[in-house]
Amino acid sequence: MSTSHHHHHPPYLITTLFFLFLNFSCLHANELELLLSFKSSIQDPLKHLSSWSYSSTNDVCLWSGVVCNNISRVVSLDLSGKNMSGQILTAATFRLPFLQTINLSNNNLSGPIPHDIFTTSSPSLRYLNLSNNNFSGSIPRGFLPNLYTLDLSNNMFTGEIYNDIGVFSNLRVLDLGGNVLTGHVPGYLGNLSRLEFLTLASNQLTGGVPVELGKMKNLKWIYLGYNNLSGEIPYQIGGLSSLNHLDLVYNNLSGPIPPSLGDLKKLEYMFLYQNKLSGQIPPSIFSLQNLISLDFSDNSLSGEIPELVAQMQSLEILHLFSNNLTGKIPEGVTSLPRLKVLQLWSNRFSGGIPANLGKHNNLTVLDLSTNNLTGKLPDTLCDSGHLTKLILFSNSLDSQIPPSLGMCQSLERVRLQNNGFSGKLPRGFTKLQLVNFLDLSNNNLQGNINTWDMPQLEMLDLSVNKFFGELPDFSRSKRLKKLDLSRNKISGVVPQGLMTFPEIMDLDLSENEITGVIPRELSSCKNLVNLDLSHNNFTGEIPSSFAEFQVLSDLDLSCNQLSGEIPKNLGNIESLVQVNISHNLLHGSLPFTGAFLAINATAVEGNIDLCSENSASGLRPCKVVRKRSTKSWWLIITSTFAAFLAVLVSGFFIVLVFQRTHNVLEVKKVEQEDGTKWETQFFDSKFMKSFTVNTILSSLKDQNVLVDKNGVHFVVKEVKKYDSLPEMISDMRKLSDHKNILKIVATCRSETVAYLIHEDVEGKRLSQVLSGLSWERRRKIMKGIVEALRFLHCRCSPAVVAGNLSPENIVIDVTDEPRLCLGLPGLLCMDAAYMAPETREHKEMTSKSDIYGFGILLLHLLTGKCSSSNEDIESGVNGSLVKWARYSYSNCHIDTWIDSSIDTSVHQREIVHVMNLALKCTAIDPQERPCTNNVLQALESTSSSSSSCTTYLSKILSLA
């Protein structure tokens, strides 16, 4: 009997496969729903997530930013740099069961991150990067067992670092830098035995550096800079044998440098600058043969640099400036083949500069200024052919400048002032094509300097030397901003080439032997701020064209042989503050306008035939010459009567014109039916009939918008501090039309309340349009606002403080011009995020307070980050924004701090310049902030040419 075999699948196998398929489908559907839920909570203006939608296939593996494994499960979500905003409302997306990587860095996401993100996220998660956003709130507690990388840097997180951070036992990378974290660095970090990279920089951490860090034997990178850490550096750090990078800068660390740091044989970067370290540098430090960059600057270190420095054969950068180091500069530095940057300035080094310095090095920057160095310059300094900065000022160096520097074509910045150099300039020195800054002042240099060819030159100071001959032709130096040739023996006339400086701001030719007339063409230098031609032999008249100067502040023509009358329109230069015309041959009357109104007697003395009706000038009064003839008497009487009549008529018009030009007109008073008395003060006559008290009060019911009979719109705002209004009205009287200031047209007040009426400009607030603005438009906004500030600070006397420079207070009109709505003190609420430290603490408001607010505005325009929520302000976020910016800028990660919508490839150099300016404007000490004129000059002088930006050189290249 034959037997047939039939194969049947057991029913339980079919059932199992069915449920597996069902489970697979459910998982797939669950992933899709979680991802779409994430998409619904954020804004995606550039439509990067357009592929995230229901479709016939519903295959999430094809979606932008999503990566799946070989069984089509989502393992990676990378949406970095997509310009997305909004909040992550739940941690649901983080629960995708196979998810290993989440990267949401470099966006504009904000708000707190979900509190359960570290307790409910997928246990498979290994990489979490939320850096460079605007997240706030505290860092959640919890534990992810397999997490390798946690990067929350460059956000606005607050609060303390919890001790349970120590349970993330698998972490290799922890970066919490660039936030507003407070409290101590937890010692529990020592439990992260596998950690390789630790960054807590640019926060507000206090206390000491925990000794427990010495247990983290796998650490390669420690960055705790830009905090408020104190105490001594733990010697236990010297036991971290794998350490490559140690950075503790900008803290309050004190005491000696532990000798154990010399045991870090793999160390390549050691940065301890800007602390309070003292004592000698341990000799063991100079045995670190792998060290590339060493920076102990800005401390109180003493002692000498040993010859052991010759062992550091990998060293490229040595920074020991601003300490109390003594002795000679060791010969050992000359044998460091890779040495590029040597900065030892502001110490007490003595003796000569090592004879072969530069011969066996690769020098690009040498700064030994402000020491006690003597002797001559080595002729080997530029042997590498790469030397760009040579800074040796304020020493006692002598002899001639070596001929080799005349052939150093790489030089860009040379500062040799305040030494004892003598002899002639080396051949070729005045034809170096890349030099942009040259200061040789206060030496004993001599010779003829009539040949000059430096096309990149921006600043030249040859003052206090013995140069002679005629003035050079600087026609090739179109970029010159400052030229100081004072206190030499230069003769001859001013050459025509001197009139062709489109950017010159400071011109000083004083104390020479220059002759001839002052060229009228000099007035074509529209950016000239300071002009000093004193103590020469100029003849002829003061050019009337000088009235065309637009920003001239100081004018000194004293001690010449100038004759004729002073041009009457010279006093019309609004920016002119100081004038000195003493000791000339001038005659006639002194102008009674502008800077001449308060001129000091010493500034006009020595002009025998000069007179003035201003007794404070010390000049004799101007007298009318009288004759005795009867005909003359009748002529005088008739003329006097005619003049009186003319004065009477003119006076009426002058008063009228004065009222109109100063925008001060009669006060309108009205009493309403309920007995309330109102006063309306107008500042422009054309609006006097535009609205009444009733229409002003009615506008308060219609979104505070007032429309006159011609359809012109105005905005009505309530004055917050009524008592301040009278003194504020005097401020408003100073304001005339300026294209970058919203015009205040009137005030309306009763005994209990007051309102301010200003024009309503068609356009949008800066806060509404900032995202996505091109660099060109941002530049225009910066310049427009600082021009408004210059008008308020420099053209109004006394100066007017703008007060509020937040993007909410700046309107971009239809012509793309920024318009500042004045926040006069006492009138409009200040935005605390833009408030200077002295204003917050002492209620002091000055022009330097405005500069601080402008600096914050620059940071906002550069980074796209703002700090305007009340919670952030109470936590000191605007201070943290500045600290974060300093941290980011000092490391020059331009792509991490610049707004992603700005094209850095074209404007990188200009952006870096503006960031540097922003940090100067936000200095804690008001005295360290630049004045408004300097801010404007800095903005105008920035160029968009590209420049290299390495990790550390950006800091050092801005120092000298």
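Backbone N, Cα and C define each Cβ position, glycine as well.
At each noted position, the model has the original residue.
The structure displayed is predicted, hence computed values, not measured ones.
What Swiss-Prot records for this protein:
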type	residues	note
BINDING	LEU697, SER698, SER699, LEU700, LYS701, ASP702, GLN703, ASN704, VAL705, LYS717	ATP binding site
DOMAIN	691-953	domain 'Protein kinase'
MUTAGEN	LYS717 to Glu	In KDSKM1; lost kinase activity (kinase-dead). High-temperature exposure (HTE) mediated reduction in seeds number
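Between the CA atoms of LEU697 (ATP binding site) and LYS717 (mutagenesis position) there is a gap of 11 Å, rounded to the nearest whole number. Neighbour density for LEU697 (ATP binding site): within 10 A of its CB lie 18 other CB atoms from the protein chains shown.
DSSP assigns LYS717 (mutagenesis position) to a strand in the three-state reduction. Counting every protein chain shown, the number of other Cβ atoms lying within 10 Å of the Cβ of LYS717 (mutagenesis position) is 16.
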